[in-house]
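Chemist: Got a structure here, written out as structure tokens. Questions coming.
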Amino acid sequence: MRENMARGPCNAPRWASLMVLVAIGTAVTAAVNPGVVVRISQKGLDYASQQGTAALQKELKRIKIPDYSDSFKIKHLGKGHYSFYSMDIREFQLPSSQISMVPNVGLKFSISNANIKISGKWKAQKRFLKMSGNFDLSIEGMSISADLKLGSNPTSGKPTITCSSCSSHINSVHVHISKSKVGWLIQLFHKKIESALRNKMNSQVCEKVTNSVSSELQPYFQTLPVMTKIDSVAGINYGLVAPPATTAETLDVQMKGEFYSENHHNPPPFAPPVMEFPAAHDRMVYLGLSDYFFNTAGLVYQEAGVLKMTLRDDMIPKESKFRLTTKFFGTFLPEVAKKFPNMKIQIHVSASTPPHLSVQPTGLTFYPAVDVQAFAVLPNSSLASLFLIGMHTTGSMEVSAESNRLVGELKLDRLLLELKHSNIGPFPVELLQDIMNYIVPILVLPRVNEKLQKGFPLPTPARVQLYNVVLQPHQNFLLFGADVVYK
């Protein structure tokens, strides 16, 4: 039987989870480099295709087939009318599907060798003679092809998806009329009937696909977190800075990837670097976080004045020989005990410059610079400044992904001290080395790591969970590879 084709706007079902991730990747040749990039591999698209096919199958089974009526004229019998009605889809099999990339355009979602089984009723009338019965319709070798165009909303920074075209093809349609004295009469017109039902199914399928894209897939795209609030100080801008770009093997999109202040949005005084992704395809999703992304976090929190803490003696284990008291400090700085006898000491630690993180193939290196100011706590609870020192160090940062959040742990190397000011007279700053080497690991670092373990959310849409995560540091960016599951 001659192949038929229907075209119409395209629509897709609720396989949106991967498709939203599809719309967040990395095109590193833009005029403005992204701070965060996500790349979807063919493996990721294959998973999206599986999810999409399962969802589409449910949607297509809900197709309502309109009644079909026509007239007939047979020599010696004259004219009559017949109708096919109450048609229901009993089975809609979609055995093979694929999402492929169309370079510089978007995606193509295709299904081949679909089979449909439909049951319904028929009736015929010739003057006062009425006949009726049941029928079964079998559609074999149906193919569906939908072109999906990906874009971005320049105002909201969210991804968009539209269906630029949809087509369906049916290889064969067969109608079987139930036993009836006049069933043979309907069989005389089976080609006409099959052609009419073929056209109706083609148009209904593309209409259903189109409605799914606009009513389900596009709204799901809006669940992608763009402006994500972290706390009262900062949030993350995950908005797209360019429309998604496709090649023959990958789908890439650029995201701003920048921490911002909840109080004021000033652009950082540095720019994102270029990220050159390696050729990797064994994970569904690849996420690149540039050092720009991390360093905007340090800038925002330092400018907000929240990178600080106060250390007191009651925070030190009782069994420790190191104490934050003027008596203990007097053992190596006699002037402290002389001027402020038998008093507690408070130490205020604050970032003097925004902390800087460097990402290299060898790992993540952290460069904090802090001011450490010591005060004697007077009997009236007021504070008397003792000295101010600068403290520099380098550290290594270990990161991982837990529950779709990026978490970290900081380890510090040797502390380098510099005396900036003293109210107790000049002294060798090396005298403070032991006490700093003690209080930083047991008081400062645990509190920093407690914050880092809370982490911050990665740009994943609703109901998508990352697993099987691998991390690799590269020049200027950290690369995550992960598989995903839609829950």
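Along the chain as shown, residues are numbered 1 onward.
Cβ atoms are placed via backbone N, Cα and C, with glycine included.
No substitution from the list is modelled in this structure, which keeps its original residues.
Pasting the relevant annotations from Swiss-Prot:
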- Ser49 to Cys: No impairment of secretion and increased propensity for dimer formation (MUTAGEN)
- Cys163 to Ala: No impairment of secretion and/or biological activity. Loss of dimer formation (MUTAGEN)
- Cys166 to Ser: Poorly secreted. Loss of LPS-binding and biological activity (MUTAGEN)
- Cys206 to Ala: Not secreted (MUTAGEN)
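For the listed features, I'd like the structural context: burial, neighbours, distances.
Modeler: Counting every protein chain shown, 23 other Cβ atoms lie within 10 Å of the Cβ of Ser49 (mutagenesis position). Mapped onto three states, the DSSP output places Ser49 (mutagenesis position) in helix.
Every protein chain shown contributes to the tally, and the Cβ of Cys163 (mutagenesis position) ends up with 25 other Cβ atoms within 10 Å.
Within 10 Å of the C-beta of Cys166 (mutagenesis position) we count 26 further C-beta atoms, all protein chains included.
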Chemist: What three-state secondary structure does DSSP assign to Cys206 (mutagenesis position)?
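Modeler: DSSP assigns Cys206 (mutagenesis position) to helix.
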Chemist: Using DSSP and three states only, what is Cys166 (mutagenesis position)?
Modeler: strand
Chemist: Cys166 (mutagenesis position) to Ser49 (mutagenesis position): how many Å between their Cα atoms?
Modeler: 16
Chemist: Fill in the CA-CA distance, Ser49 (mutagenesis position) to Cys206 (mutagenesis position), as an integer in Å.
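Modeler: So the Cα of Cys206 (mutagenesis position) lies 17 Å away from that of Ser49 (mutagenesis position).
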